[in-house]
Amino acid sequence: MLILTRRVGETLMIGDEVTVTVLGVKGNQVRIGVNAPKEVSVHREEIYQRIQAEKSQQSSY
């Protein structure tokens, strides 16, 4: 795992088309903004896991 340190307003690049920007830090929460092409799905981990579980349930019918 690559670990990076960024300050508010700083951005990191993932490939050529995805940017992740630190928007703010309040206590133990970090607000980030993600810019990605429409064909790239961006989800919080818990949402992604729920989507995968739903897909798995649908394929088992």
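Just so you know, the numbers here start at 1 and follow the chain as drawn.
Here the Cβ of each residue, glycine as well, is placed from N, Cα and C on the backbone.
Here the original residues are kept at every noted site.
Among the sequence features in Swiss-Prot, the mutagenesis site LEU2 to Ala is noted as follows: Loss of in vivo repression and activation, 73-fold decreased affinity for RNA, about 75% wild-type protein levels. Take the CB of LEU2 (mutagenesis position) and look out to 10 A: across all protein chains shown you find 4 other CB atoms. In the three-state DSSP scheme, LEU2 (mutagenesis position) is classed as coil.
In this chain, none of the residues that are 6 or more apart from ILE3 (mutagenesis position) has a CB less than 8 Å from its CB. Where Swiss-Prot documents ILE3 to Ala as a mutagenesis experiment, the accompanying text is: 80% loss of in vivo repression and activation, about 20% wild-type protein levels.
For the mutagenesis result LEU4 to Ala, the note given in Swiss-Prot is 90% loss of in vivo repression and activation, 60-fold decreased affinity for RNA, about 60% wild-type protein levels.
Other Cβ atoms within 10 Å of the Cβ of ARG6 (mutagenesis position), summed over all protein chains shown, number 14. Quoting Swiss-Prot on the mutagenesis of ARG6 to Ala: Nearly complete loss of in vivo repression and activation, 30-fold decreased affinity for RNA, about 175% wild-type protein levels.
Here the residue is the original one, while Swiss-Prot reports the published mutagenesis ARG7 to Ala with the comment 70% loss of in vivo repression and activation, 12-fold decreased affinity for RNA, about 125% wild-type protein levels. Neighbour list (ARG7 (mutagenesis position), Cβ cut-off 8 Å, at least 6 residues apart, same chain): VAL22.
In sequence order, THR11, LEU12, MET13, VAL34, ASN35, ALA36 make up the list of same-chain residues 6 or more apart from THR19 (mutagenesis position) whose Cβ falls under 8 Å from its Cβ. In the three-state DSSP reading, THR19 (mutagenesis position) counts as strand. Annotation of the mutagenesis experiment THR19 to Ala in Swiss-Prot: Increased repression and activation in vivo, about 75% wild-type protein levels.
Its Cβ taken as reference, ASN35 (mutagenesis position) is surrounded by 12 other Cβ atoms within 10 Å in the chains shown. Annotation of the published mutagenesis ASN35 to Ala in Swiss-Prot: Increased repression and activation in vivo, about 75% wild-type protein levels; the original residue is retained in the structure shown.
Quoted from Swiss-Prot, the note on the mutagenesis of VAL40 to Ala is: 90% loss of in vivo repression and activation, 67-fold decreased affinity for RNA, about 75% wild-type protein levels. A coil conformation is recorded for VAL40 (mutagenesis position) in the three-state DSSP classification, outside any helix or strand.
According to Swiss-Prot, the mutagenesis experiment VAL42 to Ala carries the annotation: Loss of in vivo repression and activation, 135-fold decreased affinity for RNA, about 40% wild-type protein levels.
Swiss-Prot gives this note for the published mutagenesis ARG44 to Ala: Loss of in vivo repression and activation, 150-fold decreased affinity for RNA, >500% wild-type protein levels. Cβ neighbour count for ARG44 (mutagenesis position) (all protein chains, 10 Å cutoff from its Cβ): 8.
Annotation for ILE47 (mutagenesis position): no spatial neighbours, criterion Cβ-Cβ under 8 Å with sequence separation of six or more. Quoted from Swiss-Prot, the note on the mutagenesis of ILE47 to Ala is: 90% loss of in vivo repression and activation, 67-fold decreased affinity for RNA, about 150% wild-type protein levels.
According to DSSP, ILE47 (mutagenesis position) is assigned to a helical segment.
Considering only the mutagenesis positions LEU4, VAL40, VAL42, the Cβ with the fewest other Cβ atoms within 10 Å is that of LEU4.
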